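Comments concern the structure below.
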Amino acid sequence: MEEDDSYVPSDLTAEERQELENIRRRKQELLADIQRLKDEIAEVANEIENLGSTEERKNMQRNKQVAMGRKKFNMDPKKGIQFLIENDLLKNTCEDIAQFLYKGEGLNKTAIGDYLGERDEFNIQVLHAFVELHEFTDLNLVQALRQFLWSFRLPGEAQKIDRMMEAFAQRYCQCNNGVFQSTDTCYVLSFAIIMLNTSLHNPNVKDKPTVERFIAMNRGINDGGDLPEELLRNLYESIKNEPFKIPEDDGNDLTHTFFNPDREGWLLKLGGGRVKTWKRRWFILTDNCLYYFEYTTDKEPRGIIPLENLSIREVEDSKKPNCFELYIPDNKDQVIKACKTEADGRVVEGNHTVYRISAPTPEEKEEWIKCIKAAISRDPFYEMLAARKKKVSSTKRH
């Protein structure tokens, strides 16, 4: 039963009545205070709840935008970076962008390589900041290259590779003072190691270099002097025992090679066996090589024809129109260095002294000849490396 606050017993003195009234008033004040505190607590709890969900929403929105930025970067690196900067997810500084690329979370390593290889002044600054994030102190050159080449995928263009490997050589020499006479020596040896890796571990390369040949190839590159034989032997053994782990992103290495070909299309190829038959093949011209496939959807080519040291000419053929040939100038009987995959999956050397090919139309024949001629005459990567090698070999130590 609720107490009636208005009831006053009749036997109380005036003083007791006053005391009772004071107690009752204080009680009402306390009840009002308690209610006010309850209301305040409820309000604060509500605010905390709203604040939590607002923060959560903000984080979710931010994560969504970062994911979108990564996707954009993987499709178009410059647009992706621009999007992240515009949405305050990345600072517009070479250091911040380099850190983002170095962490590489969710990023396609081919896209990282393309961005770092650009020749814009800002991209070059990002490249140097990116290389600075790598710690190469006390690593031998193969160990440093393993770390570096895993952080992105080297692009195909010679000038881009040159800039990136130059930055690597500078950083390696900075971390390991005194190992090489100059950054040029480090640069040339780095390429020698990358090419050694290909020669030793590519099944299409039949002639595997020995350690003696590797040492001989690198004579005189240390500003005119030789590098210690033990160093070269160690580097050779390291690569022989464990090939470089190259980022693949989307399928195998070759898939990437065929993304931006110089030219592609259906052609007829005359077989090199005893019975000469014409076979329809899908040809792709890229990276100074002519690849041919049975179907456009095949990931692995049926054959590879390196264009180095070859020439091209138009020819007449009694059976097929619009023909041209690949051949070795001044040596008509020499077999062209090439390889093909047999039906059982074995990779064998080709046996052609010439490759005769027929195009569907005269226009396509002209276009193929023009593109192949351009590929044969242009090999800036090897020209660039040869020039650097000549420079370090001819330098005399003072």
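Easy rule for this one: first residue shown is 1, then count along the chain.
Using N, Cα and C of the backbone, Cβ positions are placed for all residues, glycine too.
For all the noted positions, this structure keeps the original residue and models no substitution.
Averaged across the domain 'SEC7' (73-202), the predicted model reaches a pLDDT of 93. Residues annotated as domain 'SEC7' in Swiss-Prot: 73-202.
The feature domain 'PH' is assigned by Swiss-Prot to 260-377.
The annotation that Swiss-Prot gives for the mutagenesis experiment GLU157 to Ala or Lys reads: Reduces guanine exchange factor activity by over 90%. Applying an 8 A CB threshold to same-chain residues 6+ apart, the list for GLU157 (mutagenesis position) reads GLY117.
Taking the Cβ of TYR187 (mutagenesis position) as centre and 10 Å as the limit, one finds 25 other Cβ atoms among all the protein chains shown. Quoted from Swiss-Prot, the note attached to the mutagenesis of TYR187 to Ala states: Reduces guanine exchange factor activity by over 90%.
According to DSSP, MET195 (mutagenesis position) sits within a helical segment. Looking at Swiss-Prot, you'll find the mutagenesis MET195 to Ala noted as follows: Reduces guanine exchange factor activity by over 90%.
The separation of TYR187 (mutagenesis position) from MET195 (mutagenesis position), Cα to Cα, is 13 Å.
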